[in-house]
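Among the features that Swiss-Prot reports, ATP binding site is placed at R13, N38, G39, G41, K42, T43, T44, V67, D69, Q159, with the record citing similarity to another entry. Swiss-Prot lists T43, Q159 with the feature Mg(2+) binding site. Summarising the annotation, Swiss-Prot assigns Zn(2+) binding site to C681, C684 and lists sequence analysis as the type of evidence. For 635-734, the entry in Swiss-Prot reads domain 'Zinc-hook', with the evidence type sequence analysis. Experimental mutagenesis at this site is recorded by Swiss-Prot as K22 to M, annotated: In Rad50S; hypomorphic allele that induces growth defects and cancer predisposition. Homozygous individuals die with complete bone marrow depletion as a result of progressive hematopoietic stem cell failure.
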Amino acid sequence: MSRIEKMSILGVRSFGIEDKDKQIISFFSPLTILVGPNGAGKTTIIECLKYICTGDFPPGTKGNTFVHDPKVAQETDVRAQIRLQFRDVNGEMVAVHRSMLCSQKNKKTEFKTLEGVITRMKHGEKVSLSSKCAEIDREMISCLGVSKSVLNNVIFCHQEDSNWPLSEGKALKQKFDEIFSATRYIKALDTLRQVRQTQGQKVKECQTELKYLKQNKEKACEIRDQITSKEAQLASSQEIVRSYEDELEPLKNRLKEIEHNLSKIMKLDNEIKALESRKKQMEKDNSELEQKMEKVFQGTDEQLNDLYHNHQRTVREKERRLVDCQRELEKLNKEARLLNQEKAELLVEQGRLQLQADRHQEHIRARDSLIQSLATHLELDGFERGPFSERQIKNFHELVKERQEREAKTASQLLSDLTDKEALKQRQLDELRDRKSGLGRTIELKTEILTKKQSELRHVRSELQQLEGSSDRILELDQELTKAERELSKAEKNSSIETLKAEVMSLQNEKADLDRSLRKLDQEMEQLNHHTTTRTQMEMLTKDKTDKDEQIRKIKSRHSDELTSLLGYFPNKKQLEDWLHSKSKEINQTRDRLAKLNKELASAEQNKNHINNELKKKEEQLSSYEDKLFDVCGSQDLESDLGRLKEEIEKSSKQRAMLAGATAVYSQFITQLTDENQSCCPVCQRVFQTEAELQEVISDLQSKLRLAPDKLKSTESELKKKERRRDEMLGLVPVRQSIIDLKEKEIPELRNRLQSVNRDIQRLKNDIEEQETLLGTIMPEEESAKVCLTDVTIMERFQMELKDVERKIAQQAAKLQGVDLDRTVQQVNQEKQEKQHRLDTVTSKIELNRKLIQDQQEQIQHLKSKTNELKSEKLQIATNLQRRQQMEEQSVELSTEVQSLNREIKDAKEQISPLETALEKLQQEKEELIHRKHTSNKMAQDKINDIKEKVKNIHGYMKDIENYIQDGKDDYKKQKETELNGVAVQLNECEKHREKINKDMGTMRQDIDTQKIQERWLQDNLTLRKRRDELKEVEEEPKQHLKEMGQMQVLQMKNEHQKLEENIDTIKRNHSLALGRQKGYEDEILHFKKELREPQFRDAEEKYREMMIVMRTTELVNKDLDIYYKTLDQAIMKFHSMKMEEINKIIRDLWRSTYRGQDIEYIEIRSDADENVSASDKRRNYNYRVVMLKGDTALDMRGRCSAGQKVLASLIIRLALAETFCLNCGILALDEPTTNLDRENIESLAHALVEIIKSRSQQRNFQLLVITHDEDFVELLGRSEYVEKFYRVKKNMDQCSEIVKCSISSLGSYVH
C-alpha cells in the first residue's frame, strides 16, 4: 500500500520563491493536522498534493495564478517547484518533483510547465527518469495504486469542490461514472457491438471473394500440369548430358595421370641439375677449408676424435681452476666491501658521538644562562655567575616554587572578589526579568481570551440579525405546506404503478420463453456449421495430400544422381547425417593436422627469429666488450699490459718508501753534522778537511731535505693513478673471459642452431602444402552433401505430414457417417431472426413500462420531499425564535467582558516600560564587572605562565645533561675509535691477497688461450672429413635418378597425351549441344513458373482454403461476441450493485455515529440502471442521487438539506468512497471539515474520525490529513492517543506562508 512521506513547496501561491522560503512538511501516520487562520496557505498544501499526483491545477486556474505572482515578488520570472517523497504500492521509495515557470510579459503573465523528474532506488542506487507531464501522470497513478478520478474527487478533493456529492444530476453522474470506471466498460460494450457488426459484413465479403479464388485455383492446377510435362522432357535431356559427362570423366583422369608422370620426369631432371651444382659447391668449400688449415691430420677418424676429446678435457680442467680462482676473488671482494662498509659505519658513528659531546657542553651553557636570566627577573640573590653546582640548582628550584605559589594565591583572591559582585548583579537582573515575563504572559493570555470573546460576539450578533423577519416566513410556509400536501394526495390517487408492474411481469415471462427458443436455435445452428466445416476440411486435406506426394517425388528426382555417386544409394536423413558426420570428422582431423603443422611452423619461425636476435645480440656484445677492453688497455692483450703495470706499481711503491725514509735520514745527518760537531761523514766516516767542505755537505743535505716532501707527494699521486688503472684492468678480467666464450663457443653454437631450424621450416612447409591439397579435395564433397541434406530433411518432414494428413482424412470421414443434413442453415437462420425480432419488441415494451413506473414514483417522491422540506424549515425557524432572548443576553455579557479585558491589557503594558529601563542599566553594570574580572585574571595568569615556561626549559636542559652522563657516551666514543683502527688493518691484508689471486688468474687465461687455438684446428679437421663423406653421397644420387627416368617410357607417354586431348575436345562439343537443348526446356519451365508466381495464381489453393476457414471462423466469432457482450454486461451490473451496497453500508454507519440531529435517520446513494442484456443498439446508463431517509420516506438531499448537513453528508460520502476504492492507497485529505457544523456535530465528527483512525491503526500505511482553522476541533482530535504533533501554517514578516511543527500541548498558549 502506498503512503506519502515528505513534501517541499517553493514559489506556489503565497509560499516564497527564495531557497530560505522553501517549506518542508513530513506526513505522520495515522493522522497529520494543519492549523492556521484564513489565507495562511493551508488549502495550498492540498492543491500541491493534488498537482504533484495528478498534474491537475486547482479549479478556476490554468496555472498562472497557481504560481507566486511575479508582480508581488518584483521579479520577471518566478519558478515554482513541488517535491514529493512517497512509497509506492510495492513499498519502494519514490521521489518526484514538478517545476513551473511564470513570466511577466508586458501586461500579462505567461505560464509554462517544466520537465518533471521521477527518482527510484534500484539495486541500492538512485535512478532518475526525466519525463513529460503525461508520462509522470500515468506513472504516479500506477505508483499510488488508485485512478485519477479517485485522487481528484476523493483523496485530494479541493475545498471548492468538497460538496460535489450534492451537485446537480449531470455533474454527479459524471463524477460517479469516473470513480466506478463505468464509462470505460460502457465503451467496451459499444466496441463489442461495433465489432460484431463489422464481422457480419466481413462474412458477406468472404463469400464473394471465395467465388474468384476458386477460378484462380483451377487455372493454377492447369499450369502445374504443363510444368510437370516439361520437367519430364528436361529430365531426359539431363540424362543425355550426364552420359557425356560420364564418358568424359575417365579420359580426364587418364590425362591427369599422364601429366602427373611428365611433371615427375621434369622434377627428376631438375633434381639432377641441382645435385651437380651442389657437388661443385661442396668441392669448392672443401678446398677452401684445406687451404685455411696449416696442415691436415693424417691419422684415422678414431684417433682424431680421441685427440679432440682429450684436448677438451684438459681445457675444461684449466677452466675449472680458473672458475675456482674467480670465486675466491669474488669472496675477497665481498669481504673487502663488508670491511669498507663497516669502516664507513664506524666513521659515521664517530662523527655522531662527537656531535653529541659538543651538544652536551652547549646544554650546560644554556641551562646556566636561563638560571641567571630567571634569577634576575625574580630578584633572587646568589645566581649571578655560573657554572652552578647541584646544590645551587636545587636551592634555585625551591625559591622559584615558593614565588609561584605566592603569585597564584594573590590572583585567586582578586578573581573571587569580582565573581561575588557579578553574582549579585545577576540576581537583581533575574528578579526584574521574572516580573517582566509575568506581565507579558498576562497580556498574551488576556489577548487570546479577548480574541475568542470578540469572535463569539460577532457570531451571536450575526445570528440575531438572521432571526429578523422569521415570523412572516412561518405564515408563508403554512400556505406552501397545505398546497404541497394537496398535490401529493392527487398524485397518489392518479397513479397506475400496480397495473404497469403486472404488465411488466407478463412481458418478462414471454421474454424468458423467447430466450430459451433462441438458445435452442443457436445449438442447432452450431451443429450445422460444425458439419459444414467438416466437409470443407475434408476437401482441403485431400488436396493437401496430393501436393505433398508431388513435393516428395520432385525432391527425390532432384538429388538422386548426386547422392548415389557420393554414397552409392539414396539415403534417408539419418544415413546422410552419419555420412556427413564422418566426412566432417575427417575434415576436422585434416584441419587439426594442418593447424598443428602451422603452429609448429610458427614456432620454428619464432625460434629462428629468436636465434637471429640472440646471435645479433651476442655479436653486438662481443663488439662492445672488445671496445671496452681497448679503451682501457689500448690493445687486446690484457695479461701483458696488466703485468707491466704491476711492475711499475711495485717500483713506485719502493720509491715512495725510500722518499718517506729519506726525510728522517737527512734530518738525522744534518743534526749530527751541526749539533754534535762531527767533522766526518755519517755514512762513510770520511773526515772533512775544511769547514767550507762541511758546510757544503750540510747545504746539499738541506737542499735534498727541502725537495723530499714534493717528490714524495708527486710519487704518491702517480702511484694512486697506477693503482686505479690496475683496479680497472682487474675488473676487465671477466670481460676478457666473456670475449673468449663468445668467439669460441656461444656464437658458433647459435649459427649451427640457425641452420638446423631452417631445415625444419622447409620440411614443415612441404607437409602443410600436402594437407591443404587433401582438404581442398574432401571439402567440396561435404558442401555438396550439405546442400542435399536440407531437401532430404524437408522430404522426411513432408512424409511425416503426409501420414498426419491421411490420419485426419480418416477422422473427418468418420465424423460424417450417419449425419442427417435435411435442415439447412438458411432455414434455421430465418427462424432465429423472427424470434429475435419478437424478443426485441418485448424488451422495448418492458423498458417503456419501467420508465412510466419510474416517472410516477419520482413525481410522488418529489412531492413528498417538498412537503418534508417545508415542515423541516418551519420547525427550524420556530426553534430559532425560542433561542432569541438567550442570545440577546449573551451579546450584552460578551460586550462587557471585551471592554474589561481591553483595560486590563492596557494597564499591564504601561507597567512593562520602567522595568525595561532598569534591566538595561543593570545589564551594563554587569558587563563592566565581567570585563574587569577577565582583564585582571589574564594579567595574573600571563605572569605565572611565563615563570612556568622558563622553569620548564631549565628542566629540559637538565634532563638532557643527566641522560648524556648516565648513558656513558664518552666511554662509548673511545671504544668506536679503537674498532675503526682494527678494521683499517684487516682491509690492508685483504687487498694484498686479492693482488696475488689476480696474478694467478692471468697466467691461467694465457694457457687456456693457447689450448683454444689447438682445439679450433682439431674442429676444422673433423668438419673436413664430414664434408668428404657428404660429397660421396651427393655423387651417388644423380645416378639413381637417371635410372628411374629410363624406366618411364617418356616418348610413348607424350603421344598418348596428344590423342587423349583430341578425344576430350570431341566429347565436349557434343556435351555443349545437349546443354543447349536442356536450357530450352528450363526456359519454358521458368516461364510457366513465373506465370504461376503471378498474384492471382501464387498460393491460389492456400488462399482459397484460408478464405474458407476465415469465413467459417468469423461466423463462430460473431456468436462468441454476442455471448461475451451479455456476460460483460451482467458482470458490470453485479460489480456496481456490490460496490453501492458496500458504500451505502459505510455511509449509514458513519451518519448514525456522527449526525446528532433527529430529523434524518441516515443517508444513502441511489443509482438507477437501464436493463439491456443483449447486444442491441442501446447503452446502459446509471443515474445517481443522494437521498435522506426518515422512517420509510426517502427524499433527495439536494435542495432540501441545510448547509451543515450538506457539508457533513459530502464528508461522509468521501470517507466511504475512500474506504471502498482506496485499497492500495490509505491516504485521505479533509480540507475544513467543520465548515457550517454546529458544536455538537463538530464533536461527533471528531469522535467519528478518531474511531476511523482507531479501526485503521493496524494498517501501517493509513494516513489522514486534516486541514482546519478550528483549534477546538484540533484539541478534540488531540485527546486521542494518535496525535502528538501538528503543523501550524502562518504568514511571516514578508507575508510568505510558513509551516511550523508544534506540540499538541501548545494549543492553549498560542497567540494569533
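The backbone N, Cα and C atoms fix where each Cβ goes, and this holds for glycine too.
None of the noted substitutions appears here; every position holds its original residue.
Positions of the features from Swiss-Prot, shown on the structure.
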| residue | record | DSSP (3 states) |
| --- | --- | --- |
| R13 | ATP binding site | coil |
| K22 | mutagenesis position | coil |
| G39 | ATP binding site | coil |
| T44 | ATP binding site | helix |
| D69 | ATP binding site | coil |
| Q159 | Mg(2+) binding site | helix |
| C681 | Zn(2+) binding site | coil |
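For T43 (Mg(2+) binding site), other Cβ atoms within 10 Å of its Cβ number 21. Per-residue pLDDT, averaged across the domain 'Zinc-hook' (635-734), gives 71.
Cβ packing within 10 Å was compared across the binding-site residues T44, Q159, and the lowest neighbour count falls to Q159. With respect to their backbone Cα atoms, K42 (ATP binding site) and K22 (mutagenesis position) stand 15 Å from each other. If you take the C-beta of G39 (ATP binding site) and look for same-chain residues 6 or more apart in sequence within under 8 angstroms, you find S14, K1291. Cα of D69 (ATP binding site) to Cα of K22 (mutagenesis position): a distance of 16 Å. Taking each of the recorded positions R13, K22, K42 in turn and counting other Cβ atoms within 10 Å of its Cβ gives the largest count for K42. A Cα-Cα distance of 10 Å separates T43 (Mg(2+) binding site) from R13 (ATP binding site). Across the residues annotated as binding ATP (R13, N38, G39, G41, K42, T43, T44, V67, D69, Q159), the two Cα atoms farthest apart lie 22 Å from each other.
The CA atom of T44 (ATP binding site) is located 134 Å away from the CA atom of C681 (Zn(2+) binding site). Residue density at D69 (ATP binding site): 16 other Cβ atoms are found within 10 A of its Cβ, drawing on all protein chains shown.
For K22 (mutagenesis position), the nearest of the binding-site residues by C-alpha distance turns out to be R13; the candidates were R13, Q159, C681. Geometry remark: R13 (ATP binding site) versus Q159 (Mg(2+) binding site), CA distance 16 Å. Around the Cβ of C681 (Zn(2+) binding site), the number of neighbouring Cβ atoms within 10 Å comes to 15. Annotated pair Q159 (Mg(2+) binding site) and C681 (Zn(2+) binding site), C-alpha to C-alpha distance, rounded: 144 Å.
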